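Below: the structure, in structure tokens.
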Amino acid sequence: MNTINIAKNDFSDIELAAIPFNTLADHYGERLAREQLALEHESYEMGEARFRKMFERQLKAGEVADNAAAKPLITTLLPKMIARINDWFEEVKAKRGKRPTAFQFLQEIKPEAVAYITIKTTLACLTSADNTTVQAVASAIGRAIEDEARFGRIRDLEAKHFKKNVEEQLNKRVGHVYKKAFMQVVEADMLSKGLLGGEAWSSWHKEDSIHVGVRCIEMLIESTGMVSLHRQNAGVVGQDSETIELAPEYAEAIATRAGALAGISPMFQPCVVPPKPWTGITGGGYWANGRRPLALVRTHSKKALMRYEDVYMPEVYKAINIAQNTAWKINKKVLAVANVITKWKHCPVEDIPAIEREELPMKPEDIDMNPEALTAWKRAAAAVYRKDKARKSRRISLEFMLEQANKFANHKAIWFPYNMDWRGRVYAVSMFNPQGNDMTKGLLTLAKGKPIGKEGYYWLKIHGANCAGVDKVPFPERIKFIEENHENIMACAKSPLENTWWAEQDSPFCFLAFCFEYAGVQHHGLSYNCSLPLAFDGSCSGIQHFSAMLRDEVGGRAVNLLPSETVQDIYGIVAKKVNEILQADAINGTDNEVVTVTDENTGEISEKVKLGTKALAGQWLAYGVTRSVTKRSVMTLAYGSKEFGFRQQVLEDTIQPAIDSGKGLMFTQPNQAAGYMAKLIWESVSVTVVAAVEAMNWLKSAAKLLAAEVKDKKTGEILRKRCAVHWVTPDGFPVWQEYKKPIQTRLNLMFLGQFRLQPTINTNKDSEIDAHKQESGIAPNFVHSQDGSHLRKTVVWAHEKYGIESFALIHDSFGTIPADAANLFKAVRETMVDTYESCDVLADFYDQFADQLHESQLDKMPALPAKGNLNLRDILESDFAFA
């Protein structure tokens, strides 16, 4: 076994950086200066340890080829080996006589697949196994190539069936053994139906498999020198063998790159001093530059980042600096509770991942004799394993968040650096941050409080009701909920481990934090200094922005832009319309029918039951369609989702969890049920927010025209190349949407994953614009850029007009301390109105791209969507627009 040793990085330059230390010491004292730089140093060490752990795990599992450290090596070697395989094929064909055994098996397989399997399998054997004899490695290569040939024919010969029925399920299996076992079952089923030409696979003989592997190793050596052969115990009976080793220069190349990657993979942490202000496109947030200085904008390349270097956007810089200057601290009371209950076997908070795996279902006594019982047990066990995989990942994340909270628990204040994605959405940089899940948000509170006062106490109670899920009713009813549950709240604050009513609420940890503050007001009165962040959340933010920019009164009313005595719940509105259709279909819908299906390849005719809308409606009525069924689909409409996307969401969010929990037994045909519901949601939401759908279609038309290549019809001369889409947000942030087709070609293997092959000839051309992605991405990216601009404008407005210093920000959620909540409530609305009164963002977008169109395209561009009669000033009077 080859050992790949990664040299440890020396990050001492971070902790010992003199310039940031002196700056920090002058402002915050030497102790905090040392601690801050030590934390930044530690972040790099933590990141390195995480990378090394992953690398070592991949080494042991034989998956080192999947690590980024090995991929450049493989990318370099692949073309060389592919060329050698092609040459060998030609050499063999040119010769007379009997052809080599290996050729007979390899000639029907793509050289790219043979080369990749050889390199990946060889690396796996040499870095994970002790038995690295030529025979052992050759046998492994031969078996892997046979598996690709055998099961790859399902993908290639029955592409439609594979894509529709097999691929997704195959990808859910983890590990070669389980993937192969699954494909064997699929193969048997397909053969029984006359697919694959009705021919069963004739397994390769062991000697033939080794012949194939040996020839592949020979070609690997001939073309790349990646490995070398060594004779062991020559002449010793029973011990004479030939081993294979990774060439030292290649082992060193992997180790060197792994070390470099480990050095630029920091696990960023909070700061114990205010973050470094942003003054340029790099170097803000953290005080020492480290190996990888933080970038203001998260882009896919340095070239993309450099576009922002000379952009004048003072309001953007100002907003990010105000946001990250917010002082936070750990909520010790919530932390004390979280430290205990997350270790309980039966945690009262439903969303907390358990410490131990759920027990497998009991095996039926007749499982060995009853195939149906075996199948049912396997299905139930598979659900447990699937849930456990997610549980492990979530548990690791939970324990890291708790570790971070405990680490910073005794600091009077901590801060979180912020930056943006390329659309301008604002993100906290560290892994532990205020934009996390309910527990993470509950563990944090703002560091600077003020006496709560009467108005602040009012908003505190509104916040408490929101955390309990009582947020779809008017404010008086929310207040009433809190007052009626006064005893419960006080009991939870006094003994949260004994009185766990708080754990039953919609956002349990945030509600627990509220309970403690509510009790504080009860004990100390309105002079109580409260620093709990109270959040005002948008009501389906994407549709709010589309409705505002188009003055759409119908859509605006559905998402609470207009004053109303009751809360408009667009998810509930759509669910109601869906239920009306379900009721009608249950009575007058279509009946089930038996449809005949003709196999395109074999001509075999089979029958299957297609559920009618009457049966499907009955299933959904039995399950119960509420806002939770429609929420994700409606929410993602403004971000580009359509009927097909809705189908997958319904399947993943509703049907599959219901089946796993035993509550979805009515869904006898999950895919049909999901498709039916997706269609109803699409129809219902399309008539609810007509203008938003129209705006999205208009944006797609614009992006499609820009991404089109214009040629002279007679000469074929290119008159205009494909263009990226560019626009500027109302606060001056430039957005470039530029999806490109990868220069590489993707190689898909059945069990060894995917790999992108570099072209063998470098054309020195930039890759082309991906027209499909440009079109499908424009609506979500455009509206995300608008809500990012609104957030930044709100931060600056609230800070400069109302003197607010503390902000809790999550895209369309705006929070601050109770004493300042009323002013932030106003600021969010004022900036929304100001933005769309002073900017016609769609007209501005048109102006920014129209000049790039060729004259022949101008008549293809549809007119700007018509505007409605929504009075933007009404937003100022709407209680529930952001509430």
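Glycine is no exception: its Cβ is also placed from the backbone N, Cα and C atoms.
Residues annotated as active site in Swiss-Prot: ASP537, LYS631, ASP812. Record note (Swiss-Prot) on the mutagenesis of LYS172 to Leu or Gly: No change in activity. Listed in Swiss-Prot as a mutagenesis experiment, PRO563 to Ala or Thr is described as follows: Inactivated. One mutagenesis experiment named in Swiss-Prot is TYR571 to Ser, and its note says Inactivated. Here Swiss-Prot describes LYS631 to Arg as a published mutagenesis experiment; the accompanying note says: Partially inactivated. Here the residue is the original one, while Swiss-Prot reports the published mutagenesis LYS631 to Gly with the comment Partially inactivated. In Swiss-Prot, a mutagenesis experiment is listed as LYS631 to Leu, annotated with the note Partially inactivated. One mutagenesis experiment catalogued in Swiss-Prot, THR636 to Pro, is accompanied by this note: Inactivated.
Projection of Swiss-Prot feature records onto the structure.
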residue : record               : Cβ contacts under 8 Å, 6 or more apart
LYS172  : mutagenesis position : ARG386
ASP537  : active site          : ASN466, ASP812, SER813, PHE814, PHE882, ALA883
PRO563  : mutagenesis position : ASP874, GLU877, SER878, ASP879
TYR571  : mutagenesis position : CYS540, ARG627, SER628, THR630, LYS631, VAL634, MET635
THR636  : mutagenesis position : GLY645, GLN649
Message: Is it possible to get the count of other C-beta atoms within 10 angstroms of the C-beta of LYS631 (mutagenesis position)?
response: 19
Field: Three-state secondary structure, ASP812 (active site) (per DSSP)
entry: coil
- line: Three-class DSSP assignment, PRO563 (mutagenesis position), comes back as coil
Query: For THR636 (mutagenesis position), which DSSP three-state class applies?
result: helix
Query: Relative to the Cβ position of ASP812 (active site), how many further Cβ atoms are located within 10 Å?
result: 22
